[in-house]
Amino acid sequence: MAAHHRQNTAGRRKVQVSYVIRDEVEKYNRNGVNALQLDPALNRLFTAGRDSIIRIWSVNQHKQDPYIASMEHHTDWVNDIVLCCNGKTLISASSDTTVKVWNAHKGFCMSTLRTHKDYVKALAYAKDKELVASAGLDRQIFLWDVNTLTALTASNNTVTTSSLSGNKDSIYSLAMNQLGTIIVSGSTEKVLRVWDPRTCAKLMKLKGHTDNVKALLLNRDGTQCLSGSSDGTIRLWSLGQQRCIATYRVHDEGVWALQVNDAFTHVYSGGRDRKIYCTDLRNPDIRVLICEEKAPVLKMELDRSADPPPAIWVATTKSTVNKWTLKGIHNFRASGDYDNDCTNPITPLCTQPDQVIKGGASIIQCHILNDKRHILTKDTNNNVAYWDVLKACKVEDLGKVDFEDEIKKRFKMVYVPNWFSVDLKTGMLTITLDESDCFAAWVSAKDAGFSSPDGSDPKLNLGGLLLQALLEYWPRTHVNPMDEEENEVNHVNGEQENRVQKGNGYFQVPPHTPVIFGEAGGRTLFRLLCRDSGGETESMLLNETVPQWVIDITVDKNMPKFNKIPFYLQPHASSGAKTLKKDRLSASDMLQVRKVMEHVYEKIINLDNESQTTSSSNNEKPGEQEKEEDIAVLAEEKIELLCQDQVLDPNMDLRTVKHFIWKSGGDLTLHYRQKST
């Protein structure tokens, strides 16, 4: 019954399989950092970003290596995080459409909330009420009681949520006051919408911005709101008066990040122009340029360990996170080093960050080579690398070499059908397998660099082999004789067969490889590490998630059928031979040209010779005593095969001929002729 239910479930949705080629421990942010949270009690900084990983860092400057741990469960960009319960719990929002609840001290995911139907872009937190709100591109806002979320278990896994409706466009920013009495959302609608989270009642809509509202802040009692927009302005709103009471034109481009001191007197702003300003809200003409980053600013986090704040952490579209000192900033008025005309360039307060959390490189360019197995990539440091998709690993770092030259250098006149797709969104290689083309690529074991125990050269399906390797640890895929009768049979056949057979028998992928089952629209159904599929819980979830097209290969061992290619075989015009009846032939698309040459020699040329000569005295037909190898040698000596008047390499296969030489619609046509002696 369970299996029947699983197949029905799989039938209702198209499930893809993805995996990430990466190191076991990814110590450094590999892409832009979208969110920051500081835990001053433990001197820890949490970063969350576009590589899908949340990392914990020590902000103790005496520590040589600040990295503490990674929190991994998301499969797409992490867009926002909030620390709750005095730093014990972390809530995260992601483009994988989930909100996750983490034990922040121990670094593990406690539960996953799947209420959103699209990217979750923003979170808001009411500290006094332990209330969190989440919002995103599905235009929905959901309210979560943190104490309820942290009490969820495998058996007690139902949670009730309130929702705030009324947004007409995708939500990009969210704010809630500490008391949990006001919530504000910002969206591409260019307005601020305001609710009372206690009653879910809509209170007002505030107009004034002319572009997306990317950042929002509320004061403690919820009477004032600050907003930053892609229109380049910061606005201060009075919720009591339901209007904008001040507009700050500080930046040259969009404002994407805001922070404010506890007294709500100074706003810190950053955005597309890479500059970070501090502006006195009471005197809009007075502002100081704190620093200039090397990339657009995505998020900032004030160090609130003292008042005024001694420093600010800044995250950008690059992977490095910087801490900038704010010491002396509130004396800028006296020194006169401030900007009251944003058209005049001013000197930044800081030219170097006080502390740096170094980031790693992000892959920004890739090229799939002709063998449809290897990939060349280029990263943000201009380093080129060579990867093996089949074995899910990096083969070689090539350094700062010319990317296009490396592609040309590795070009082979070979055609293998596409059987996977590549995504670079996280800055790492994510490979996706889809039922529609996963099994399109067959190669010979020899061409793939694999040897068979019996010395044969079997045909291997790349997608099938990879799926078997990804699920190698899942007990359901193991060939394991369970009952006594089977054991007796295998005992007769020898000890070898009595062993559990795992994987594909040719190669393994790194056990730490993340494997993701997701709907073909982006929603993740299940993520696990390759090595964990033997666990009881993981195995049960795989039973519910793995689609039938993967079961067929990994569990039932039903390999797909070979791809056939139709073609016509005719004598070349120069041979003077009579054109044959145009029979449409069909063969495996991996069939080598030499095999067609053998067919021509044995079935056409030899038969012609036989009809023109008398039978020998012992009535033996020509070629009967020739071995297969001799026929192959003779065929290559005597026969030429051509396509589009180009003589073909005997090692080329039919699909390569069709792709590189035929290059036309309709069925492939090959011509043969005898070599001139």
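Placement of Cβ uses the backbone N, Cα and C atoms for every residue, glycine included.
No substitution from the list is modelled in this structure, which keeps its original residues.
The mutagenesis experiment Y119 to A is recorded by Swiss-Prot, whose note states: Impaired binding to USP12; when associated with Ala-172. Under DSSP, Y119 (mutagenesis position) is assigned to coil, being neither helix nor strand in the three-state scheme. Taking a C-beta cut-off of under 8 angstroms and a sequence separation of 6 or more, Y119 (mutagenesis position) has the following same-chain neighbours: D76, W77, N79, S94, S95, T97, G136, L137.
According to Swiss-Prot, the mutagenesis experiment Y172 to A carries the annotation: Impaired binding to USP12; when associated with Ala-119. Here the Cβ of Y172 (mutagenesis position) has 24 other Cβ atoms within 10 Å, regardless of which shown protein chain they belong to.
Classification of K214 (mutagenesis position) by DSSP places it within a strand. In sequence order, Y172, S173, G186, G228, S229, S230, G254, V255, W256, A257, G271 constitute the residues six or more apart from K214 (mutagenesis position) in its chain with CB-CB distances below 8 Å. For the mutagenesis result K214 to E, the note given in Swiss-Prot is Strongly reduces interaction with USP12 or USP46 and abolishes stimulation of their enzyme activity; when associated with A-256 and D-272.
Listed in Swiss-Prot as a mutagenesis experiment, W256 to A is described as follows: Strongly reduces interaction with USP12 or USP46 and abolishes stimulation of their enzyme activity; when associated with E-214 and D-272. Impaired binding to USP12; when associated with Ala-77. For W256 (mutagenesis position), the number of other Cβ atoms no farther than 10 Å from its own Cβ, over all displayed protein chains, is 26.
Among the mutagenesis results in Swiss-Prot, L580 to F has the note: Impaired binding to PHLPP1. Defective in stabilizing PHLPP1. The residue drawn here is the original one.
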